[in-house]
Amino acid sequence: MKNWLCQAVRGEPMIELNRIEELFDNQQFSLHELVLNELGVYVFVKNRRGEYLYANPLTLKLFETNAQSLLGKTDHDFFHDDQLSDILAADQQVFETRLSVVHEERAIAKSNGLVRIYRAVKHPILHRVTGEVIGLIGVSTDITDIVELREQLYQLANTDSLTQLCNRRKLWADFRAAFARAKRLRQPLSCISIDIDNFKLINDQFGHDKGDEVLCFLAKLFQSVISDHHFCGRVGGEEFIIVLENTHVETAFHLAEQIRQRFAEHPFFEQNEHIYLCAGVSSLHHGDHDIADIYRRSDQALYKAKRNGRNRCCIYRQSTE
C-alpha cells in the first residue's frame with residue numbers, strides 16, 4: 001500500500017508525493033480503493049487550486065457524480081456558496097501553514113439540500129523535492145447525529161422541561177456571568193423576582209394541569225417582553241427570575257409592572273376569575289460580592305409586595321428590610 005494511504009489512515013500530519021497524478025496511474029491503487037470504500041468516511045484529494053483529483057465512492061455518492069465527472073470540479077460545484085466559508089478557510093489554512101487541520105464543517109450539499117455537519121481532517125500533500133504544498137487529502141466524518149444529540153443533551157441539562165426557560169442551574173450560571181460583566185464594565189444590573197399569588201390554591205382547586213398552563217403562559221409572557229440581552233428562568237415551583245443587563249432599577253420596575261398588568265388581565269377561567277403575581281426588583285450595589293446579594297434584596301422586595309396586599313411590584317429600598 002502506498003505510503004500516503006498508510007499515513008492518512010494513521011493520521012500522520014505530512015504526506016510527501018512527487019506527483020499527485022501517480023496515485024491514479026498505479027495499478028495497485030485498486031486494492032487501496034477497496035480499503036477506502038469500506039472506511040465509512042468521506043475521502044478526497046484536491047490540488048492547490050481546490051480542484052478535486054479523487055474522491056472515494058461515499059463522497060461521489062454525496063456529490064451525485066462519478067469519478068470521471070469529478071475531476072477538475074471544486075466545492076463551488078457541490079455546495080451552496082453561503083456554506084463554503086468554513087470549507088475554504090480550512091483548505092487555505094492547510095496550504096499556508098503546511099500543517100494538518102481538524103475542524104467542523106456545516107454544509108448543505110446541492111445534491112440533497114440537507115444540512116450536515118462534518119468533522120474534517122485535512123493533511124497537506126508536499127512535493128517530495130521542493131517541499132511545496134501541492135494539494136491536500138481530506139477525511140471527513142458525518143457527525144450530524146452526534147452534534148444533534150449533544151445539543152439535545154445540553155438543552156435537557158439547562159432547560160426547565162415544563163416552561164422551556166432556563167432551569168435553576170443554567171440561570172445561576174448566566175446570572176454569575178452577567179454579574180461579572182457588570183462589575184468589570186461598571187454597568188448597571190437589575191434582577192426581578194416573581195412569584196404567582198396563591199398558586200397552591202390554584203393547583204388544589206383547579207388541578208395541576210391548570211397550574212401548568214398558568215406557568216407556561218407566564219413563561220411565554222416573559223419571552224415576549226424581554227429583549228435578547230436579558231434572560232429569565234424558573235427558580236422552582238411558581239418562582240421565576242428575570243435578569244436585566246445594563247438596566248437601571250427604575251427601568252426594571254417598569255418592566256415588572258408591565259408583566260404584572262398583562263398577567264392580571266389574562267382570563268384563565270371561564271368564570272372570568274383572574275390570577276395575580278407579585279414582583280420584587282433590585283439592582284447591583286457597589287459593595288456586592290456575589291449574585292446572592294442582589295437576589296436576596298429582590299426576594300425581600302418580593303415578600304414586602306406580598307405583605308402589602310399582593311398583585312403588586314416593589315423596589316428594594318433600605319426600609320424594605
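Any Cβ shown, glycine's included, is placed from N, Cα and C.
The domain 'PAS' annotation in Swiss-Prot covers 28-98 and is backed by sequence analysis.
What Swiss-Prot lists as domain 'PAC' is 102-155. Per-residue confidence over the domain 'PAC' (102-155) averages 88 (mean pLDDT, predicted model).
For 187-318, the entry in Swiss-Prot reads domain 'GGDEF', with the evidence type sequence analysis. As a summary of secondary structure, the domain 'GGDEF' (187-318) carries 61 helix, 32 strand, 39 coil according to DSSP.
Feature annotation from Swiss-Prot assigns Mg(2+) binding site to D195, I196, E238; the stated evidence is similarity to another entry. Same-chain residues at least 6 positions away in sequence with a Cβ under 8 Å from that of E238 (mutagenesis position) are, in sequence order, D195, I196, F199, L215.
Under its mutagenesis annotations, Swiss-Prot gives G237 to R the following note: 3-fold decrease in biofilm formation. 60% decrease in diguanylate cyclase activity. Does not affect the overall structure. Of all Cβ atoms in the shown protein chains, 12 besides its own fall within 10 Å of the Cβ of G237 (mutagenesis position).
Annotation of the mutagenesis experiment E238 to K in Swiss-Prot: 2-fold decrease in biofilm formation. 50% decrease in diguanylate cyclase activity. Does not affect the overall structure.
According to Swiss-Prot, the mutagenesis experiment E239 to K carries the annotation: 3-fold decrease in biofilm formation.
Among the recorded positions D195, E239, the residue whose Cβ has the fewest other Cβ atoms within 10 Å is E239. In sequence order, I194, D197, F199, G237, E239, F240, L277, C278 are the residues of the same chain, not among D195, I196, E238, whose CB sits within 8 A of the CB centroid for the Mg(2+) site.
The DSSP breakdown of the domain 'PAS' (28-98) into helical (H, G, I), extended (E, B) and coil residues amounts to 39 helix, 11 strand, 21 coil. Neighbour count (other Cβ atoms within 10 Å of the Cβ, all protein chains): 21 for I196 (Mg(2+) binding site).
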